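Take a look at the structure set out below.
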Amino acid sequence: MATSVQTGKAKQLTLLGFFAITASMVMAVYEYPTFATSGFSLVFFLLLGGILWFIPVGLCAAEMATVDGWEEGGVFAWVSNTLGPRWGFAAISFGYLQIAIGFIPMLYFVLGALSYILKWPALNEDPITKTIAALIILWALALTQFGGTKYTARIAKVGFFAGILLPAFILIALAAIYLHSGAPVAIEMDSKTFFPDFSKVGTLVVFVAFILSYMGVEASATHVNEMSNPGRDYPLAMLLLMVAAICLSSVGGLSIAMVIPGNEINLSAGVMQTFTVLMSHVAPEIEWTVRVISALLLLGVLAEIASWIVGPSRGMYVTAQKNLLPAAFAKMNKNGVPVTLVISQLVITSIALIILTNTGGGNNMSFLIALALTVVIYLCAYFMLFIGYIVLVLKHPDLKRTFNIPGGKGVKLVVAIVGLLTSIMAFIVSFLPPDNIQGDSTDMYVELLVVSFLVVLALPFILYAVHDRKGKANTGVTLEPINSQNAPKGHFFLHPRARSPHYIVMNDKKH
């Protein structure tokens with residue numbers, strides 16, 4: 001049976017050090033068009049999600065991650081130890097499954113960029129063309145990862161700087177020049193438009209995109225154990241991350257919102273739309289650079305998708321290690337890639353992609369359903385995280401931990417309940433059709449989302465119920481936790497949701 005090796009970690013991670021290894025999560029360029037559809041109120045949504053959801057998740061996860069014996073294993077360990085192994089298995093499964101669906105909006109963004117580069121609109125508009133192209137890209141990227149992940153983190157680092165950070169900086173700079181020139185602005189930015197119109201429920205649906213942008217912080221919580229002064233530095237690091245996310249996402253989203261009217265924003269290609277308008281206004285003689293920027297964005301998101309293919313499956317591998325999955329899922333190739341888990345995830349992605357792209361028309365509705373489905377699946381894991389934390393506070397107050405949410409039991413419960421209620425609110429509004437989906441499409445939106453969610457929701461519980469867990473998974477594999485001292489180069493440029501939590505050690509070789 002696979003085993004886990006505990007490695008000593010020097011407690012030398014500072015506030016800025018922790019911020020640096022977590023900061024990659026605040027850049028979400030492919031979500032900017034969705035943010036922009038809410039106009040100036042996107043700032044309100046970012047503040048709401050940051051204060052009422054991101055901070056509670058970060059604080060609750062950090063305390064659970066520092067309980068003696070729970071330092072490794074993440075959500076699986078925390079939920080298993082508070083609610084039981086069935087729920088722990090479900091929680092980590094939802095984290096694995098949401099990645100499978102989360103690939104779809106990212107692939108749509110890639111196709112949007114590629115359609116601009118090749119001047120081939122059908123690639124972003126025709127469902128069949130879109131489906132075939134997305135499947136080819138997905139499986140081609142997967143093939144690059146089956147050979148091992150030795151260079152994945154380095155590729156992600158280059159992709160982050162050249163394909164995400166640089167285009168985002170150019171977008172913001174062009175938008176600033178556009179605004180300074182006195183060009184017409186598509187939105188109003190004042191105290192009235194700061195708040196969304198709460199009388200229109202459809203306007204609140206976009207909140208799910210903002211929640212998605214904050215998801216994944218719990219994956220970095222284990223590094224709290226490496227901090228020299230977690231009680232002081234960790235809450236400050238969370239505040240810094242929230243401020244950085246709000247500032248960058250606000251500027252990025254508003255750069256699109258003030259240039260493209262909300263009802264004209266293409267969620268897959270909105271960034272390229274914006275670059276086209278900005279460049280034609282600021283420097284029409286070099287409008288060809290839009291295709292260069294599109295290529296950078298394309299490479300950035302391709303690198304991101306590639307880096308997400310193996311990491312979550314390695315995280316899920318801990319369940320195969322504990323024989324909560326059939327033995328076939330414990331299979332590793334010679335390069336340390338859990339091939340059955342990876343292929344299973346990509347098969348789910350492929351099936352969902354085919355259904356959503358062709359049933360939803362391959363347009364904004366497909367993008368929105370994929371986005372909402374990703375969020376509601378992941379929220380199921382967060383429900384368990386918050387409930388597990390409440391159980392920890394009420395039933396296990398004496399368990400030793402190195403970080404405590406300051407303020408005592410009452411404050412801890414308030415933080416967890418606020419996070420849980422915000423999760424429930426986001427979950428409910430996810431099933432409401434957005435304002436830009438009208439007529440018969442609203443019924444199709446709800447039906448597709450509900451049916452898809454129920455199918456995915458049932459998978460972990462069915463698998464847990466039918467699998468005989470009495471045997472042992474004889475894998476001959478050792479898991480060595482990754483920390484800030486032994487992490488591979490470029491590891492922390494990956495989004496926390498995409499990082500492998502441990503090395504795979506086989507035949508004395510570390511992968």
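Positions of Cβ are set from backbone N, Cα and C atoms, glycine also.
Quick look at what Swiss-Prot annotates:
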MUTAGEN   M25 to A  25% decrease in substrate transport
MUTAGEN   Y30 to A  At least 90% decrease in substrate transport
MUTAGEN   L212 to A  70% decrease in substrate transport
MUTAGEN   E218 to A  At least 90% decrease in substrate transport
MUTAGEN   R497 to A  Allows substrate transport at pH 6.5
MUTAGEN   R499 to A  Allows substrate transport at pH 6.5
For E218 (mutagenesis position), the close mutagenesis positions (Cα within 10 Å) drawn from M25, Y30, L212, R497, R499 turn out to be R497
Consider the mutagenesis positions M25, Y30, L212 and say which one has the Cα lying nearest the Cα of R497 (mutagenesis position). M25
Relative to the Cβ of M25 (mutagenesis position), which residues of the same chain, six or more apart in sequence, are found under 8 Å away? Y214, G216, V217, S220, L241, A245, H495, P496, R497
DSSP output for R499 (mutagenesis position) maps to coil
Rounded inter-Cα distance in Å - R499 (mutagenesis position), L212 (mutagenesis position): 17
Cα-to-Cα gap, Y30 (mutagenesis position) vs L212 (mutagenesis position), nearest whole Å: 12
With Cβ-Cβ distance below 8 Å and at least 6 positions apart along the chain, what are the contacts of L212 (mutagenesis position)? List them in sequence order. E31, L371, T374, V375, Y378
Could you tally the C-beta atoms, other than its own, that fall within 10 angstroms of the C-beta of R497 (mutagenesis position)? 21
Near Y30 (mutagenesis position), how many other Cβ atoms are within 10 Å of its Cβ? 25
Could you say whether, by DSSP, L212 (mutagenesis position) belongs to a helix, a strand or a coil region? helix
Taking each of the mutagenesis positions E218, R499 in turn and counting other Cβ atoms within 10 Å of its Cβ, which one has the fewest? E218
